Every structure is written in C-alpha cells, then in structure tokens.
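What Swiss-Prot records for 107-197 is domain 'Ig-like C2-type 2'. Annotated domain 'Ig-like C2-type 4' per Swiss-Prot: 299-397, in sequence order. Marked as domain 'Ig-like C2-type 5' by Swiss-Prot: 398-503. Annotated domain 'Protein kinase' per Swiss-Prot: 580-913, in sequence order, evidence recorded as sequence analysis. What Swiss-Prot says about the mutagenesis result for TYR544 to Phe is this: No effect on binding to THOC5. In Swiss-Prot, a mutagenesis experiment is listed as TYR559 to Phe, annotated with the note Reduced interaction with CBL. Prolonged signaling, due to reduced internalization and degradation. Reduced interaction with FYN. Promotes cell proliferation. Reduced autophosphorylation at Tyr-807. Mutagenesis annotation in Swiss-Prot: LYS614 to Ala, described as Loss of kinase activity; the structure shown retains the original residue. Annotation of the mutagenesis experiment LYS614 to Met in Swiss-Prot: Loss of kinase activity. Abolishes binding to THOC5. In Swiss-Prot, the entry for mutagenesis TYR697 to Phe states: Abolishes interaction with GRB2. The structure shown retains the original residue. Record note (Swiss-Prot), mutagenesis TYR706 to Phe: No effect on binding to THOC5. Slightly reduced enhancement of cell proliferation. The unchanged residue is displayed. Experimental mutagenesis is annotated in Swiss-Prot for TYR706 to Gly, with the remark: Slightly impaired signaling. Mutagenesis annotation in Swiss-Prot: TYR721 to Phe, described as Abolishes interaction with PIK3R1. Strongly reduced phosphorylation of PLCG2. No effect on binding to THOC5; the structure shown retains the original residue. Experimental mutagenesis at this site is recorded by Swiss-Prot as TYR807 to Phe, annotated: Reduced kinase activity. Strongly reduced phosphorylation of PLCG2. Diminishes binding to THOC5. Quoted from Swiss-Prot for the published mutagenesis TYR807 to Gly: May alter protein folding or stability. Loss of kinase activity. No effect on interaction with PIK3R1.
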Amino acid sequence: MELGPPLVLLLATVWHGQGAPVIEPSGPELVVEPGETVTLRCVSNGSVEWDGPISPYWTLDPESPGSTLTTRNATFKNTGTYRCTELEDPMAGSTTIHLYVKDPAHSWNLLAQEVTVVEGQEAVLPCLITDPALKDSVSLMREGGRQVLRKTVYFFSPWRGFIIRKAKVLDSNTYVCKTMVNGRESTSTGIWLKVNRVHPEPPQIKLEPSKLVRIRGEAAQIVCSATNAEVGFNVILKRGDTKLEIPLNSDFQDNYYKKVRALSLNAVDFQDAGIYSCVASNDVGTRTATMNFQVVESAYLNLTSEQSLLQEVSVGDSLILTVHADAYPSIQHYNWTYLGPFFEDQRKLEFITQRAIYRYTFKLFLNRVKASEAGQYFLMAQNKAGWNNLTFELTLRYPPEVSVTWMPVNGSDVLFCDVSGYPQPSVTWMECRGHTDRCDEAQALQVWNDTHPEVLSQKPFDKVIIQSQLPIGTLKHNMTYFCKTHNSVGNSSQYFRAVSLGQSKQLPDESLFTPVVVACMSVMSLLVLLLLLLLYKYKQKPKYQVRWKIIERYEGNSYTFIDPTQLPYNEKWEFPRNNLQFGKTLGAGAFGKVVEATAFGLGKEDAVLKVAVKMLKSTAHADEKEALMSELKIMSHLGQHENIVNLLGACTHGGPVLVITEYCCYGDLLNFLRRKAEAMLGPSLSPGQDSEGDSSYKNIHLEKKYVRRDSGFSSQGVDTYVEMRPVSTSSSDSFFKQDLDKEASRPLELWDLLHFSSQVAQGMAFLASKNCIHRDVAARNVLLTSGHVAKIGDFGLARDIMNDSNYVVKGNARLPVKWMAPESIFDCVYTVQSDVWSYGILLWEIFSLGLNPYPGILVNNKFYKLVKDGYQMAQPVFAPKNIYSIMQSCWDLEPTRRPTFQQICFLLQEQARLERRDQDYANLPSSGGSSGSDSGGGSSGGSSSEPEEESSSEHLACCEPGDIAQPLLQPNNYQFC
C-alpha cells in the first residue's frame, strides 16, 4: 500500500547513552495551534533518519547538537506521525511522536488520495484529524453519501486514519471521512481505494542488516523474517551450509502472516563470521537473501582511490578527485585541505560525501582549474581507529610560450629561444629563405633539433622554463630564423629576421614650420579629433547584450558568473540551412530580426514544423555576433523545459548565425492581456477579494496599437510595427487561424491568470535550479503558445533606442528600472532573489490585465526614494488577497525574506486548486466579441514593450490615493546604469 513519499532527513548527531533515540519534547502526542513554531529534536548515538508525511516548511538545523526539525509556521498539513530511527544500530529501535495542528478551518489532513492493496490485506485510508478532540465524532462514508458496506469491518485510528480489515474487491470505492465541528459537519476530500485480487506467490523475505561488521566481543543481531498472505510457509536461517536452531516467532500484521528468526549474539567471535542466508519457502516457491557478517580484531579505517594520486590536467579543465573509505565504526571527522604551494587567490573547496553501509565516498570538485590551484590536496579522516589520510598531487599542463632574442657572444651572433610550458616542450630551429612568417621543414634550408636545451627553472607544480641557443656565426640578410616548440598541450613558434641598415643621406637644413607643414598638421589634428568623436559616439551606441547570468559559485554576497563565450557549443544542435523555408518577418529591431520559418526534418526526417528564427542584420558588429552566439550557447546549456522558449536548433556554419526556437502563436503575454482587456466590461472579483476597491473600474481603455519589441530584435517604433501573426500558406494554416480566432473570443477567467502565473513561476524555478539569473522578468518577455502554455523568453536585452524618444542615454546599458529590485537599482547586485522581486511586478501586470507598473509615477528621484523606503503598489483589481500577499512578499526589501520560486509555485497551485473547486467564482466577462485577435505570432525573442503611462482615469484606479495627483508625463521604463 502506497501512502505517498515519506519525508526523509539525515544528520550526524552527538553521542549519548545507550538505548533508543529520544525525541524532545517528550510524550507520544503534541498539540499546537496554526502559525506556531514547532521544533522536534532527536538525540541518538549516531546518524539518524526522520520519516513522516511530506509537509511544507520543515527545515533541518545542522548546527544543533542533535537532529532537529523546525517549522516556523505550522499548518494543518504538518499533522502526522514523525519517527526518528538510528541508522547504524538496528537493535536500538526508533521513537515516534504524533503532531496535531489544531485548525478549526481544516479538520482533516489527507496523506494520500489513492490507496491500493491486495485482497485480504489491511487497507489504511490516511485521513488524519487535526484536533484529537474530534476522534469521538468521526465516521466513514462512501462517495455520494452512501453507507459503508455492512460486511466491511473497519475502525478509526487518530494516528493512521480509517483502517479496513481484510479488504475485499467489493470494498473498492471512493471514501469520504466525516466529523462534527461545533455542531457542523466537516468532510474530507475523497480517497480512492483499489483492492486487487490476490495471486499466490512465494513468501517475501527480509534479512537485516544487509551487511554487518563487529569488533570481537561486541554484541550483534541478525534478523531473518518472511511474510505471506497464507500461513503455510517456513523460514530458516543458515550460516554457510549449517542450519541454525533459532526459535521461530509468528505474528499477523496488516493482513499478512509474519514469521521471524532472530539470532542475538552478546559477544561475537571469529567463528561467528561468515555468509548468512535467510530462506523462506511454500508450495509456490522459495526465496533466499544473503548477507556477509565480518568480525574484526579492532577498529579500521582504509582510504583508497581508483584514480592515480598524481593527476595532470590542462589549465581551465575540470577535475573530480574521488576517495573511497571503508571504516568501522563510523567516521567522526573528515576534511579536504589544500597544502600549497600557491596560497594566493584560493577559493573555498567544494566537496560532497556519499554514504553507504561501512563505506564512504568523498568527492572534491575542482572546476575550471586555475594556475594557482595546482599543488597537493589532502583528505584526512578519523574514527576510533585513529587518523588516516590520502594526498593527491595536481600538476597543470600549459601550452608552450616562446620568445626569441639575439645577442652577440664572443664576436659571434647567437639566437636565444626562451620557452616555458608543461610538460617540457621540445625545441626545433629552422632557417628559411626570405622574409616570411611561415615555414615548415619542407621549405627550410636547415633544421636543428635541440634535444638538450638548458633548463632554467623546474619548480614542482609550475611551468618548466628552458633556453635553447642557436650559434649562427654571422646573421644572413634576407633570411628568417624560426624557433618552434611543441608539447602534449599545444605548440608555438616565433621568428627572427636580420635587419639590413643602409647608408643615410643628410638632407639640407630647412625650416620645419613652413606654412605647408603647419596646414598638414592642422588637418591631421582635425581628423584625429573627428575620429575620436566618432569612436566616442560608437562606444555610446547601445550594443546587443546578453542579459542572463549563470552563477559559477558564490561566497556570501559575492557572486562569480560564467563567461558565456567560454561555454561549449554542441554540434548536435546544428541544422541544415537548406531545410529552412522562411516566411514573414515577425519583428525587426536595431540589431536583427525574428522570422517565421518552416523547418523540414527537425527531429524526424519527415517532420514539418513551424519555428521562429532569430538572426542578426548584415551590418551587425563582431561583438553583437558574439552576443548572439553566447545566447545560443546558454540556451543549449540550460536544456529543455516546458515553460521556457526552448532551443530547437541552430545554423552556425556557412553563413550568418541563425537561432531556431519554438514558435509561440499567441505572442507575448503583455499584449495578450491587453487585447483581452479591451473586451472587458468590468472586473470579475473572487470571493476573497475586497469588493470596495475601485468598484467603478468598469472598462480598461487601451490604445489600439502597442509598440512590439523584442529586446532590439523586433522594435521599429509605432509606424513600422509588424503585427506578429501566423502566415497562412495552406489550408491547415487557415484552420489554425480559425482556432486562434475562436480562442480570442473566449473571456478570461481568474483561473487563466493563476495558470499564467504558475507556469512562469515553474519556468523561473527551472532557471534558478540551473543557477541562471534572468534579470529582465516581465510580461513582455513571456510568450504564449498553443494551449495557453506560458514560456519565458527574451534572454538578451537590446532595444531600438535610436528611434525611440522614451530612452535617455546615460551610459552603455539600459535597465528595466520599474521591474528591478532595490539592490539591483542601487548596488547593481543581481541574484535569484532579485528575479523574485521582478516576478512580483510581473504578477501585478498579470492581475491588472497589462497595466504599467507604478502607474502615474515617473522614473526620477522621487521614484527611487519610494522604492528605497519600501513603497508597494496597491492591490490590482483582479487579484485575490492571497495573490496580493504573494506580491508583497516578493517585494520585501530584505532579499533573504523573499519566497523562493518553488514556494511561489506551491502557493499558486494551492490557489488554483481552490479556484477550480469553488464554483462561486465567475468568469471575467467579455463584450461578446473580440476587438483584437489572439493570433499574433511569437518567437523566442518576441516581446512587447507597453506604451508609457496613459492619462486615463481608469489606470489610476490601481494607484495609491496619494499618487493620483502625480502628473502623467512621458516616462521611461529603462535607464542607463
């Protein structure tokens, strides 16, 4: 019977007296109120394991002297039985405590919604009461208010739920748990019970422990047990081929017969060691389990590695050092240490420990090794046997670096070639005719291999420095001398040419400052000034930039980001250019464009798929090409997820770089919401929302056209706006357009807004799991595809500011200030927590149906002061109170107090579940017709930038009262930092 996954937490604890683990507070039960802080502490002789129902907000405190579980905001979902078990000593047993979170609004906590058992087993319906006082009024019903079958025998356990004895196939049904609270009936949601017919089979066996080590004289216990639905089976325990005469204990548990033979040894000796077998058999068959029992003279600790202790890697490579430890008793202390010789610029060592029975695996991660990280790495471990250690020596391989100089020695010309690298490079000299920068052995007049160069320096873990000398007597003019070096990492060369000095002719003295010379100097000065001015203007011109950042490591508040240009590009993404058939331009901007295309053979040979292709303009500069390539590399690095615009392929050879992504038929979320808002007659408030807030808010007036932007890829200004729609090239396209038009007429519901919010949160949680910081989370950067699936896109930020008066140049980077967290605005600090702040602004956009954030407030000193002082926007008219609470938590000035994206996903899914269940929620009403089509095409780069704050009074309905008087001038959502 499966009741859902358990909560399992491990922690090494301090030693205390012999016996079972102890849970504090003591007592079999603990009753608390919702919102209280609950702390459960388990003290044991060694490592312990907690198990119990999965519930939110439990944390494990590694600093406590024992294994401590804490929740600072208890909810009814924390109700359940929690067990603490000592891992290393099965004789010690375990200790339990049952927690009640007494919530009058939630009488039941369901641990599972489906239970499957075999006929004849005990079936547990895990509906737990949250208040022990309710146990006398509980009852069980079948779905639809029907009574439980008269032949069904069941009882209620406050710790486990309703238990049906010897379940029958006829008992398969949906059950509802009921109780009375203050004279009113309180019911749980349904639990589906499925009872399968029993099939005869051999007994199930268990031999514990699976491996055992004891020091001579210690106590030990080996338990052989078997279970079966029928009583007719036998169990024996053997050591080698010898059957052990051990008493048999029988029991009947959970509708199964259980038979146990337990061997207890008070003081083990060497003759007790060996292979033990547990054998159970019946008329159907036999099952056997074996284990190895080892008796040792004393404690031991052995460290080994399958790797060589002398490691060599190239600079920039990554390496994992792995050590296996076999130990009894448990290892108490261990640590990795760097022993030098380079102690400057050392970063904190990153390692993990994997634990099995009497065996440990220690792994040290050395990522992108730097020159200063070569040297000795030392693992030290301790148990009762004492200390043991293992040392790795890491040497870095360097490609050769070469320098050629000339010096006369005793009247003869000598060329010196100084070379550094590791392993020691080989040196070859070549003499070639003429002044050339290339020469091989076939072209060379003479070749000398220096097999014994002079070693100038050979320090451990560092480069070898050598010098090769080529005595040539007299340098020959019109000759080039090459010093070529090579080792296993790479090769390098440098040439030297003799310079011929002819006789100089003295010119007659003339005045330097003649009028002609002065004029020439003046013209040259003007040209230089003009060149500097053009260079300055070019530097000021915004570049196509990559906004996302991927964290390589962090220490405290100090983050180190991966350089995306250094990421590898996997050729598996390469797609033939000839298999792309381009359609209409979806959007064009200052640096490139997004084009609809049909891809033939993408994924499968006969596949035909509509895609979006991002490309640069032919006038793009090298740094912009590098930025697009970086964007391609990072998309391939992140991998696939349903809620991000996924990479499908790329064309990087034989022409300009093309990035092929998913085609999003509904365009960006911002314009989608605004098109829906145009059809709105009034708000549809949820029952949990204040009814007094702006009840006169009836019609959202929006302009008929919005500037379509894609971070510079699809931004042309209002006049050159290209509506992103599917291109009708076939009858199937016309049907597709009809589906989109039909969808356009469907009114929005509150569930739709929750659906968009939850999907974006899931996409952001995926990016956070990949250590990716988006830095531009906004509705304009979320695209919608078939089925209203929201996808996060627009990882690059580049705007067409040349034709947009809303942007003021104050540097070389534009920033979405109204979406940014305070630490990003004032300290230029970007973290996952700053993305959470931006997500809160996006939530506000969604539940205001596409209004501008901070309506009526300009981006100026007043705006910055409001943000710094903790100003928060008012509750949007379509947002329930719970959603607005999420927004407020996202806007906490202290980043560490903001929720994680995983927590946001959980809260939104809970709200969506309640919305689906509550039939009183009404749809957001529509005008009966669609004034805007939802069939706008989208792309990976597709986004839209809203027009700045309109002066309509409807927009001010979402403002704080003090902000309504703020004049609505033309604002600027982006500024330079």
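Backbone N, Cα and C atoms are what each Cβ position is placed from, and that goes for glycine too.
Don't expect the noted substitutions in this model, because it carries the original residues.
Averaged across the domain 'Ig-like C2-type 5' (398-503), the predicted model reaches a pLDDT of 86. Helix first, then strand, then coil: DSSP counts for the domain 'Ig-like C2-type 5' (398-503) stand at 0 helix, 66 strand, 40 coil. The number of other Cβ atoms within 10 Å of the Cβ belonging to LYS614 (mutagenesis position), over all protein chains shown, comes to 27. Reduced to three states, the DSSP call for LYS614 (mutagenesis position) is strand.
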